[in-house]
Amino acid sequence: KVFERCELARTLKELGLDGYKGVSLANWLCLTKWESSYNTKATNYNPGSESTDYGIFQINSKWWCDDGKTPNAVDGCHVACSELMENNIDKAVTCAKQIVREQGITAWVAWKSHCRGHDVSSYVEGCTL
């Protein structure tokens with residue numbers, strides 16, 4: 001599923017991400033825009049670690065989810081990577097919360113590259129929240 005921007009903003013707010021660990025809703029929108037273009041089915045393979053990033057938050061199979069093929073995987077969120085690509089993003093959000101609790105928002109490279117230090121208010125502009 002490819003979310004429309006304001007639809008995703010509303011969904012993330014309902015699931016408790018607005019202000020979670022001090023991260024604003026606009027920052028989560030910026031992160032997901034640059035990680036996956038709001039697409040729950042996004043995947044990206046990382047040849048170096050032989051791991052794959054999954055779903056709207058691009059959660060990595062080396063550390064956070066189990067895809068059954070990543071060497072020495074940790075599965076920190078105790079979730080199948082396939083579950084992070086469901087149209088229902090509850091499990092993906094639960095895992096993203098764990099990542100931000102343990103490592104902070106800087107765990108996401110796209111956030112550091114595209115969102116940190118930028119005015120991200122436009123990501124929620126015009127949305128009825």
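All positions are counted from 1 along the displayed chain.
Positions of Cβ are set from backbone N, Cα and C atoms, glycine also.
No noted substitution is present; original residues retained.
From a predicted model like this one, the values you see are computed outputs, not experimental measurements.
Restricting the average to the domain 'C-type lysozyme' (1-129) gives a pLDDT of 98. Residues annotated as domain 'C-type lysozyme' in Swiss-Prot: 1-129.
Annotation comment: Swiss-Prot describes GLU35 (among others) as active site. Here GLU35 (active site) comes close to ALA42, ASP53, ILE56, PHE57, GLN58, TRP108, ALA110: these same-chain residues lie at least six apart in sequence, with C-beta atoms under 8 angstroms from its C-beta.
When secondary structure is read from DSSP and collapsed to three states, ASP53 (active site) falls in the strand class. Taken from Swiss-Prot, the feature active site applies to ASP53 (among others).
ASP66 (variant position) falls within a strand when secondary structure is assigned with DSSP. Other Cβ atoms within 10 Å of the Cβ of ASP66 (variant position), summed over all protein chains shown, number 18. For the natural variant ASP66 to Asn, the note given in Swiss-Prot is In isozyme 2.
For ASN88 (variant position), no same-chain residue that is 6 or more apart in sequence has a Cβ closer than 8 Å to its Cβ. Taken residue by residue with DSSP, ASN88 (variant position) is part of neither helix nor strand, so it is coil. Quoted from Swiss-Prot, the note on natural variant ASN88 to Asp is: In isozyme 2.
One natural variant catalogued in Swiss-Prot, ASP90 to Ala, is accompanied by this note: In isozyme 2. Every protein chain shown contributes to the tally, and the Cβ of ASP90 (variant position) ends up with 12 other Cβ atoms within 10 Å.
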Neighbouring C-beta atoms (10 Å sphere around the C-beta of ASP53 (active site)): 23
